[in-house]
Each structure stands twice: as structure tokens, then as C-alpha cells.
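A.B. asks: Sending over a structure as C-alpha cells; questions will come in a sec.
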Amino acid sequence: MHFKATLLSLSIAATLPSFSLSAAPLHIDTALPDAAQIQQSNSWLEISLGQFQSNIEQFKSHMNANTKICAIMKADAYGNGIRGLMPTIIAQGIPCVGVASNAEARAVRESGFKGELIRVRSASLSEMSSALDLNIEELIGTHQQALDLAELAKQSGKTLKVHIALNDGGMGRNGIDMTTEAGKKEAVSIATQPSLSVVGIMTHFPNYNADEVRAKLAQFKESSTWLMQQANLKREEITLHVANSYTALNVPEAQLDMVRPGGVLFGDLPTNPEYPSIVSFKTRVSSLHHLPKDSTVGYDSTFTTSRDSVLANLPVGYSDGYPRKMGNKAEVLINGQRAKVVGVTSMNTTVVDVTEIKGVLPGQEVVLFGQQQKQSIAVSEMENNAELIFPELYTLWGTSNPRFYVK
């Protein structure tokens, strides 16, 4: 599936002038296929650069003047493709980007980004070692990590920038527990390691609950102030940051020195629907089939036609990120109308009932998620039918399908 994404997304700019492109995988093939290969795409994503820009601008309008924005581009920009979106990030003057993997960091740097690059999860020593040339600011939450990175810094002859993670937000995955004397001692030891330069202190909140955030924010402020005093860190040299998309917008006092928006930029923040999704998931009709009443459809014969029916075969299945559980529940859009998925979704095929839809022909566009004419398939609809949260869907889409970037 990566092969498919590489071929199509590399060639789209040469054949469709209204699109710009970036390859879906981070390690891409430079060979350009012919136009016929583009037409062989069974499913694809359309990413709206205009909506991405609009979401960024709207988000920026709610930030304090002195609050820096660090755009979180982990999971290859939430499945939307780092390489395709970085030109917009740069044009918008975003000073910081957050990533998870070295491949993502390299894609950011190769886009021409010269700003601050932060890893937003704990990394192994081998990851950190192989990323020294990328100038990543690492997230440190244990004494051992600090020792390992300090030794790496010494060997490389560099002073490495780090952000200390505290567990005051209650996430329990990266940070130091500051409620114990042992935890406080560990934090001071990290902050005073030679060859490491502490440039930030952070935490992360696990819930969409403003009152809970405010209570934990107070604890973070107390912990970070204590740590800076004990480790002789200068306040003006430390970036304090705790706010993800939800917190930045709904608890403005938590914006502090920097915010870390992720989902909101891509249109995935359930509490703030005023930020539309930038992605659509599409396929096309591959064939039409006329079945008589009482015909069964799909594996396990879970659907039986109640009338003479016209069924459309769609060349997309769970291997492309359209889950098996969509069967007999979900709907898709064809000719601006809803068509019910019948039978369970197969690995590479989905069947929909188009008996009541006029003018359906092979090759016509089908919207699996997104809008078509006056109809739309919403996030909540996808989640309910798939029995998955939306990020589990779109991150899989991004690894399984070519991306077309629409102005």
C-alpha cells in the first residue's frame, strides 16, 4: 500500500493542475509513473490546504499575543502528510513543530523548516543518537534518559536542548511525579545534567474537563516554579507549556508561553466543531450488479436483498482503512445521495445499494467521509459505525492511501 501511495502522489501535480502534491510515505520513490497509474487508484484522500490554513488562522486569533504556537505534526500530520502541509506551516509563520519519530522530524527539516523542533514523546537512546543532525529538542521524563542523553551530548561535543516532562497533568506516560521527594530529587538531577540545556518544562492533560485542567494547572505552576528555583533555571529562558488543542481554546489561562495544537488544525476537536476537517476519503464505483430478491451479499451472508436490487461494487475495504464493521451500518455518498453499505466490508471491497439512486455509472466518485453536494458523512457517523475514535481511522487512511492536496 505504501507503493501505491508513492506512485500516485508523486505524479498528481504533473497531470492535475488544480492539485499540489506530497507523497504519503515519508521515504518516497522519486520515479514518476505515467497517467494510467493515477487512474488505477482505488481510493484516495483529498486534503484541503485552504481549510488547513483557515483552521490555523482561526486558532491563532484566540491565542495571547505572547504565546508561541507549536504545531503538532505527529503520526505524519495526523495522517494528512507532513510534506504536503509544511509549506502552509512555514507560510503561516509557525515557529515550532512537534513530532514523534525521526522520519517525521527529517520530513519537517527537508521541507525547509528552520524553527524549533520538539519531540513530543519519550525516545530511545538509539532514536536520539541518530537524530542529532536534526536539532530535535527531546522530551525527558526520567533520570536514566537524562544520563543517557547527557553522555550522548558529551560524545558528540554538543549541548543538547531538552524539555522536562512533569506528570502534574495526570497522563502518567512521560512525566516525573512531583508529589514525592524522590520525584523532586529526580527532576532536579535532570535539570542540572551537564551538556543538557533545559529550554522547557511541560505537562499534558488527559481529559476534556476545564475545571480539572485548572486544578492541575495550578499544581504544574507550583511544581515548575519550585524546579526552576532549585535547579537555578532562569525563568526567561524556560518555555512553560501544557495546552493541547482543547486546553488552549477552552482554558485560555493555560496558554502560558506556548501551546501545542494538533487535532484542531486538522479539524478533529469534538468540543470545537467550528474547525472543519481538512480531509475527505474517496473511492469510485468499479462495477454495478443486478441481483434478484433474496440474494445474499458478502462474507457470512449477513445481508439478504429484500427486492430486486442494483448494487455498486466499491474497490475499497478494511485494508484501505474502511473498517469491516461499516458493513450493514454505514452509508456513502454517490451523486449527492446516501447509499447504504450492504454486507460486511471485505479486505478490498465494499458493496452499497444504489437501487434508488439514478444515473450511477462505473467510475463515478464516491465519498466515504466528507461532503458531496448537499450531503455529508460526519465524524460522529464514522466513529459510531466503525466503533473506533476518529484518529484511529484517519491515521490508518494516511498510511494506506495516496493524498491529493487541493487548494
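Cβ from N, Cα, C; glycine included.
This is the original sequence, none of the listed changes applied.
Okay, so Swiss-Prot annotates it like this:
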type	residues	note
ACT_SITE	K74	active site, proton acceptor
ACT_SITE	Y299	active site, proton acceptor
BINDING	R173, M347	substrate binding site
MUTAGEN	P25 to E	Completely abolishes the catalytic activity towards Ala and Met and dramatically impairs (70% reduction) activity towards Arg
MUTAGEN	C70 to A	Completely abolishes or highly reduces the catalytic activity towards Ala, Ser and large aliphatic side chains, while activity towards basic amino acids is preserved
MUTAGEN	R119 to A	Highly reduces the catalytic activity towards Ala and Ser and completely abolishes activity towards Met, Leu, Asn, Gln, Lys and Arg
MUTAGEN	R121 to A	Completely abolishes or highly reduces the catalytic activity towards all the amino acids
MUTAGEN	A165 to K	Completely abolishes or highly reduces the catalytic activity towards all the amino acids except Gln
MUTAGEN	N167 to A	Completely abolishes or highly reduces the catalytic activity towards all the amino acids
MUTAGEN	G169 to A	Completely abolishes or highly reduces the catalytic activity towards all the amino acids except Gln and Arg
MUTAGEN	P391 to N	Completely abolishes the catalytic activity towards Ala, Ser and large aliphatic side chains, while activity towards basic amino acids is preserved
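Each of the listed features needs to be described in terms of its position in the shown structure.
C.D. replies: Cβ-based neighbour count (10 Å, all protein chains) for K74 (active site, proton acceptor) stands at 18. The secondary structure of K74 (active site, proton acceptor), as reduced to three states from DSSP, is helical.
With a cut-off of 8 Å between CB atoms and residues at least 6 apart in sequence, the same chain places G343, V344, S346 near Y299 (active site, proton acceptor), listed in sequence order.
Long-range Cβ neighbours of M347 (substrate binding site) (same chain, at least 6 residues apart, Cβ-Cβ under 8 Å): G317, Y318, S319.
Listed in sequence order, the residues of the same chain lying 6 or more apart from C70 (mutagenesis position) and placing their CB within less than 8 Å of its CB are I94, P95, C96, V97, G98, E116, I118, H241, M258, V259, R260, P261.
DSSP assigns R119 (mutagenesis position) to a strand segment in the three-state reduction. All protein chains shown were included, and the count of other CB atoms within 10 Å of the CB of R119 (mutagenesis position) stands at 25.
Taking a C-beta cut-off of under 8 angstroms and a sequence separation of 6 or more, R121 (mutagenesis position) has the following same-chain neighbours: K74, A100, L139, N174.
A165 (mutagenesis position): 27 other CB atoms within 10 A of its CB, across all protein chains. Annotation note: A165 (mutagenesis position) sits in a strand segment as assigned by DSSP.
P391 (mutagenesis position) is surrounded by 16 other CB atoms, counting those within 10 A of its CB over all protein chains shown. Reduced to three states, the DSSP call for P391 (mutagenesis position) is helix.
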A.B. asks: Near N167 (mutagenesis position), which residues of its chain come within a Cβ-Cβ distance under 8 Å, counting only those 6 or more away in sequence?
C.D. replies: G141, N174, G175, I176, D177, M178, T203
A.B. asks: Provide, as an integer number of angstrom, the distance between the C-alpha atoms of A165 (mutagenesis position) and R173 (substrate binding site).
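C.D. replies: If we compare the Cα positions of A165 (mutagenesis position) and R173 (substrate binding site), the gap is 10 Å.
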A.B. asks: Give the distance between the Cα atoms of G169 (mutagenesis position) and R119 (mutagenesis position), rounded to the nearest whole Å.
C.D. replies: 18
A.B. asks: Tell me the Cβ neighbour count for R173 (substrate binding site), meaning other Cβ atoms within 10 Å of its Cβ, over all protein chains shown.
C.D. replies: 11
